[in-house]
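Colleague: Sharing a structure, written as structure tokens. Questions coming.
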Amino acid sequence: MSGKSWVLISTTSPQSLEDEILGRLLKILFVLFVDLMSIMYVVITS
């Protein structure tokens, strides 16, 4: 699937499967980033 068709699908149906998967991936990446930052903070301050 090309980027243009993906944008077209995501704009016409926000509740599409691709958007749900992308949202979950972004949530997981954000959680991992926060965990990494907290671990780095503990390592630096200890």
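Glycine is no exception: its Cβ is also placed from the backbone N, Cα and C atoms.
Annotations for this protein, taken from Swiss-Prot, read as follows:
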MUTAGEN   LYS27 to Ala  Does not affect interaction with ATP2A1
MUTAGEN   LEU29 to Ala  Abolishes interaction with ATP2A1/SERCA1
MUTAGEN   PHE30 to Ala  Abolishes interaction with ATP2A1/SERCA1
MUTAGEN   PHE33 to Ala  Abolishes interaction with ATP2A1/SERCA1
MUTAGEN   ASP35 to Ala  Does not affect interaction with ATP2A1
Colleague: List, in sequence order, the same-chain residues at least six positions removed whose CB sits under 8 Å from that of LYS27 (mutagenesis position)?
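Modeller: The list for LYS27 (mutagenesis position) is empty, so the answer is none.
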Colleague: With every protein chain in view, what's the tally of Cβ atoms within 10 Å of the Cβ of PHE33 (mutagenesis position), excluding that atom itself?
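Modeller: A 10 Å sphere around the Cβ of PHE33 (mutagenesis position) contains 10 other Cβ atoms.
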Colleague: DSSP on LEU29 (mutagenesis position), three-state: which is it?
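Modeller: DSSP call for LEU29 (mutagenesis position): helix.
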Colleague: Using DSSP and three states only, what is ASP35 (mutagenesis position)?
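Modeller: Reduced to three states, the DSSP call for ASP35 (mutagenesis position) is helix.
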Colleague: Tell me the Cα distance separating ASP35 (mutagenesis position) from LEU29 (mutagenesis position), rounded to the nearest angstrom.
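Modeller: Answer for this pair: 10 Å between alpha carbons.
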Colleague: Count the other Cβ atoms sitting within 10 Å of the Cβ of LEU29 (mutagenesis position), across every protein chain shown.
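Modeller: If we count other Cβ atoms within 10 Å of LEU29 (mutagenesis position), we arrive at 10.
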